[in-house]
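Participant: Provided herewith is a single structure, encoded as C-alpha cells, for subsequent inquiry.
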Amino acid sequence: MTPILNHYFARINWSGAAAVNIDTLRALHLKHNCTIPFENLDVLLPREIQLDNQSPEEKLVIARRGGYCFEQNGVFERVLRELGFNVRSLLGRVVLSNPPALPPRTHRLLLVELEEEKWIADVGFGGQTLTAPIRLVSDLVQTTPHGEYRLLQEGDDWVLQFNHHQHWQSMYRFDLCEQQQSDYVMGNFWSAHWPQSHFRHHLLMCRHLPDGGKLTLTNFHFTHYENGHAVEQRNLPDVASLYAVMQEQFGLGVDDAKHGFTVDELALVMAAFDTHPEAGK
C-alpha cells in the first residue's frame, strides 16, 4: 500500500478492504465527509492554498485540517486513483445563490467511470455536498445518506440540484470537458482572492455525521442538524470557545507546525468581521 493510502486510511479510520467497486466508493465518500471537515480558514488567516500533489495531503491528512473543494476533491481524486479507480476532476459554476450572470468555474468535482457507468463524486461542497456518489443520469432522483439529489442535462451542461424541503435547488452546473492543473490553480486563486468571494467574508465549517446529520459553523454560530432540521443552535461566547469547538466537534488539528494555528491567530481572523459573538449568524 502506498504512503498516501496508509495516511489517508488512518485519517478516516478505515480498516476494511478497498476493492475497486461502487461499495468502496460509497463507503470512502461518506467516511471522508464525516471525518475531514470543510473549512475556509486559510483564506482568512490568510495563507496561500497550494494545489501541488503534496500540499493538500499534508494539510488535510497529515495535519488533520480541513479545506475547500480544490483541496478536498484533490485529495479524494488522488486516493481513488491510487486504489485503481478511473477518475478525473471537472470544474463547475456555482449557482446556489441564483447569480444574475453566469459565474466562473470555481468548483472542483469528480467524474468516476466504474462498471460501465459514470458517477459524480463530490466531497467538497460544504454543508450541501454529496455524501455518496450519484449516477450521471438526467432527471433521476437519487438518495444519499444526507438527502435527495438529481442531475438535469441542459445541452452539454449538467446541473446538480438538491431537494430542500420539497423544493429543488440548483447547486452548480458543469460539463464533462477535461481540465488542466492550471484551471484548478486559476479557480482556487479566484475563490481565495476575489474581494466578493464569500470565502473571504465568513468563517465556514461543516462536518457530516454518519446518522444523516451535520454540524456547521458560520462565524460564531454553531448548528447541529438532524434530517435537515436544526436541533441545536448556539452563539459561541468568545474565541476560546470557538477554538475549542473546532477541535472537539469538527476534529480540526491545530498543532501542526505548518498548518496549525493558535487561538490568538484565530482571534485576529474573527476581529476582522463585522460581527461579534453575541450576534454571530
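Placed from the backbone N, Cα and C atoms, the Cβ positions cover glycine too.
Keep in mind the model shows the original residues, not the substituted ones.
Pulled the feature table from Swiss-Prot, pasting it below:
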type	residues	note
ACT_SITE	CYS69	active site, acyl-thioester intermediate
ACT_SITE	HIS107	active site
ACT_SITE	ASP122	active site
MUTAGEN	GLY127 to Ala	No change in activity
MUTAGEN	GLY127 to Phe	Significant decrease in activity
MUTAGEN	LYS214 to Gln	Decreases O-acetyltransferase activity
MUTAGEN	LYS214 to Arg	Slightly decreases acetylation level. Decreases O- and N-acetyltransferase activities
MUTAGEN	LYS281 to Gln	Decreases O-acetyltransferase activity
MUTAGEN	LYS281 to Arg	Markedly decreases acetylation level. Decreases O- and N-acetyltransferase activities
Participant: Cα distance, the residue listed as 'active site, acyl-thioester intermediate' to GLY127 (mutagenesis position), nearest Å?
Facilitator: 12
Participant: Within 10 Å of CYS69 (active site, acyl-thioester intermediate), Cα to Cα, which of the recorded positions HIS107, ASP122, LYS214 are there?
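Facilitator: Close recorded positions: HIS107, ASP122.
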Participant: Looking only at HIS107, LYS214, which of these recorded positions has the biggest number of Cβ atoms within 10 Å around its Cβ?
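Facilitator: Buried the deepest by this measure is HIS107.
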Participant: Cβ distance under 8 Å to ASP122 (active site), same chain, sequence separation 6 or more: which residues?
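Facilitator: Result: CYS69, ASN73, LEU109, LEU110, THR129, LEU130, LEU160.
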Participant: What three-state secondary structure does DSSP assign to ASP122 (active site)?
Facilitator: coil
Participant: Between the Cα atoms of LYS214 (mutagenesis position) and HIS107 (active site), what distance do you get, rounded to the nearest Å?
Facilitator: 21
